[in-house]
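Now, the feature entries from Swiss-Prot:
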DOMAIN    7-124  domain 'Response regulatory'
MUTAGEN   D12 to A  Abolishes magnesium binding
BINDING   D12, D13, D57, N59  Mg(2+) binding site
MUTAGEN   D13 to A  No effect on magnesium binding
MUTAGEN   D57 to A  Abolishes magnesium binding
MUTAGEN   T87 to I  Impairs chemotaxis; when associated with W-106
MUTAGEN   K92 to R  No effect on chemotaxis
MUTAGEN   I95 to D, K or M  Loss of CW flagellar rotational signaling activity
MUTAGEN   I95 to A or V  Enhanced CW flagellar rotational signaling activity
MUTAGEN   Y106 to W  Impairs chemotaxis; when associated with I-87
Amino acid sequence: MADKELKFLVVDDFSTMRRIVRNLLKELGFNNVEEAEDGVDALNKLQAGGYGFVISDWNMPNMDGLELLKTIRADGAMSALPVLMVTAEAKKENIIAAAQAGASGYVVKPFTAATLEEKLNKIFEKLGM
């Protein structure tokens with residue numbers, strides 16, 4: 001299991017969704033969670049460093065989750081950062097686009113705590129965390 005001190009950044013323009021994800025992470029033992037309301041806000045925080053995992057929505061103002069993902073993957077300092085997309089975008093082409101852009105995983109809203117835990121564990125296992 002991953003280090004419980006792992007620092008998460010939860011990115012979503014909907015504050016209730018950020019709170020839901022934060023609370024689910026807390027239930028899983030991860031208390032080091034910060035929030036960003038869009039991709040621009042997230043990038044500013046990520047560039048300051050210290051994050052070990054990003055959970056991002058797709059549809060957001062200013063910079064959407066897919067653009068954020070592509071920017072993270074193109075940045076040498078952040079390119080290996082795990083990014084889990086959590087989004088209402090359930091179409092096959094969206095899932096393929098996220099995978100091609102380098103998403104570590106993909107969860108469609110609405111989802112359960114068990115689904116989030118399963119996806120996180122798969123990513124942790126794949127990355128040897």
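Backbone N, Cα and C define each Cβ position, glycine as well.
What you see is a predicted model, and the numbers here were worked out from it, not measured in a lab.
Secondary structure at D12 (mutagenesis position), as computed by DSSP, is coil. DSSP gives N59 (Mg(2+) binding site) a coil state; it is part of no helix or strand.
A simple way to gauge crowding: the CB of D13 (mutagenesis position) has 18 other CB atoms within 10 angstroms, across all the protein chains here. A 10 Å radius around the C-alpha of D12 (mutagenesis position) takes in these recorded positions out of D57, N59, K92, I95, Y106, in sequence order: D57, N59. Note on the domain 'Response regulatory' (7-124): DSSP counts are 55 helix, 21 strand, 42 coil.
Among the mutagenesis positions listed here, namely D13, K92, I95, Y106, D13 has its C-alpha nearest to that of D57 (mutagenesis position). Rounded to a whole number, the C-alpha distance linking K92 (mutagenesis position) with Y106 (mutagenesis position) is 11 angstrom. The recorded positions close to Y106 (mutagenesis position), defined as a CA atom within 10 A of its CA, are T87, I95 out of D13, N59, T87, I95.
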